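These features come from Swiss-Prot:
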- LEU48 to Asp: Reduces binding affinity for misfolded proteins by 40% (MUTAGEN)
- TYR71 to Ala: Reduces binding affinity for misfolded proteins by 40% (MUTAGEN)
- TYR75 to His: Reduces binding affinity for misfolded proteins by 40% (MUTAGEN)
- TRP186 to Ala: Doesn't affect binding of misfolded proteins (MUTAGEN)
- 394-462: domain 'J' (DOMAIN)
Amino acid sequence: MVAPGSVGSRLGAVFPFLLVLVDLQYEGAECGVNADVEKHLELGKKLLAAGQLADALSQFHAAVDGDPDNYIAYYRRATVFLAMGKSKAALPDLTKVIALKMDFTAARLQRGHLLLKQGKLDEAEDDFKKVLKSNPSEQEEKEAESQLVKADEMQRLRSQALDAFDGADYTAAITFLDKILEVCVWDAELRELRAECFIKEGEPRKAISDLKAASKLKSDNTEAFYKISTLYYQLGDHELSLSEVRECLKLDQDHKRCFAHYKQVKKLNKLIESAEELIRDGRYTDATSKYESVMKTEPSVAEYTVRSKERICHCFSKDEKPVEAIRICSEVLQMEPDNVNALKDRAEAYLIEEMYDEAIQDYEAAQEHNENDQQIREGLEKAQRLLKQSQKRDYYKILGVKRNAKKQEIIKAYRKLALQWHPDNFQNEEEKKKAEKKFIDIAAAKEVLSDPEMRKKFDDGEDPLDAESQQGGGGNPFHRSWNSWQGFNPFSSGGPFRFKFHFN
């Protein structure tokens, strides 16, 4: 509930001349008019003073119904409408007051205020001039003169704005319109004109703001909803575009342009929603196909091409297809060098390709634009660890497999290399020592990469067989010498090797 007196202070600031109604005595009582009407008026006045606007409005509705020719009832109802922010509803009541009582200057002055805000300058000027001719109070006279000067200034500015617009000087037109709309805040046509200027100047979001205001100020404004929808569409915001075009069709279901646009946006929206659902389910190949369809469905709006490629880049990265990911992500970054999502996804692809310097560079670039992103921070730390690790022993390189190799590929590579570098194959002492070292590295690589837990540690930049990288120290529990690997069967999934190789 609004505190008593708050409505009075609000009206005093915004509609000072309406406060006169609180002191107006109901003249109809002296003429023997319906006592019920008087009761509604008095109760409504008390409720209005207490800030109970809805209840006050009900009382004034009843008073108008009881006495349709009572100007006080209309005036007080107009006051409530204005206090509720319903200027459209207040205007007819003020007009009725003036029709019933021509010399009621407070009502005419207030109507002039409303007409000025609506941009109806000729009508506003007419009201202010009539106030000055009707023997007004000193305060009313001063206010009418001030508003008349303001209305005249708005006429001049509007003429300049229209001339600038016709001359394609949209920057100047916007400057003039800015000044007018500070006063004529409810002028839908001027907001639509400024929106056109913003569109010409390449500022669609400012245009949308004006058009949204115009859609509320003018009833059944299908044109505004259509333009808002198309602007959102051009910006790549298909969901808001769909929402706005639906508002147009609610007003006119047969609107040809809105219906045609609706079908296009709905089709595109369905494809994108389907693609995102596939990504959530980890079905990256299918999602890629959907986004390729998006680009075919809307080839003329660059935003959808960029966004689609950005998501395809993400799919390739998550699906561990680094070559494709790097190619598509790079295309996105050529169009949008600061695209954080593309930078992150390309960095992940670089990690798979063991291009650590490039990954670090991408993560650092992404961090410049989003320094609080935990994923970027963790990715950068991982890339730095892997770079450091690559300068030491790299188990993937030892086995000659990619970082995203499956366990089966790892075992196959291990068996091949274990046979190739088994020390029994070498008779020369120097070659045998070299083979022993190679064989130990090959066996160590197999041990780490075939164990999910150990492999994860290594992938995160920590060598589980390196004592220096093990927290807590205390030596390397996985250290092996050649002797400990003798008798090891590279073709066994575990257990001791039961025989030695013999070569002719």
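Indices start at 1 and increase along the chain as displayed.
Positions of Cβ are set from backbone N, Cα and C atoms, glycine also.
With every protein chain in view, the residue among the mutagenesis positions TYR71, TYR75, TRP186 whose Cβ has the most Cβ partners within 10 Å turns out to be TYR75. In space, TYR75 is the closest of the mutagenesis positions TYR71, TYR75, TRP186 to LEU48 (mutagenesis position), judged by Cα positions. Secondary structure by DSSP for the domain 'J' (394-462): 52 helix, 0 strand, 17 coil. Each residue in the domain 'J' (394-462) has a pLDDT score, and their mean in this model is 89. Across the fold, the C-alpha of TYR71 (mutagenesis position) and the C-alpha of TRP186 (mutagenesis position) stand 26 Å from each other. The number of other Cβ atoms within 10 Å of the Cβ belonging to LEU48 (mutagenesis position), over all protein chains shown, comes to 24.
Between the C-alpha atoms of TYR75 (mutagenesis position) and TRP186 (mutagenesis position), the distance comes to 21 Å.
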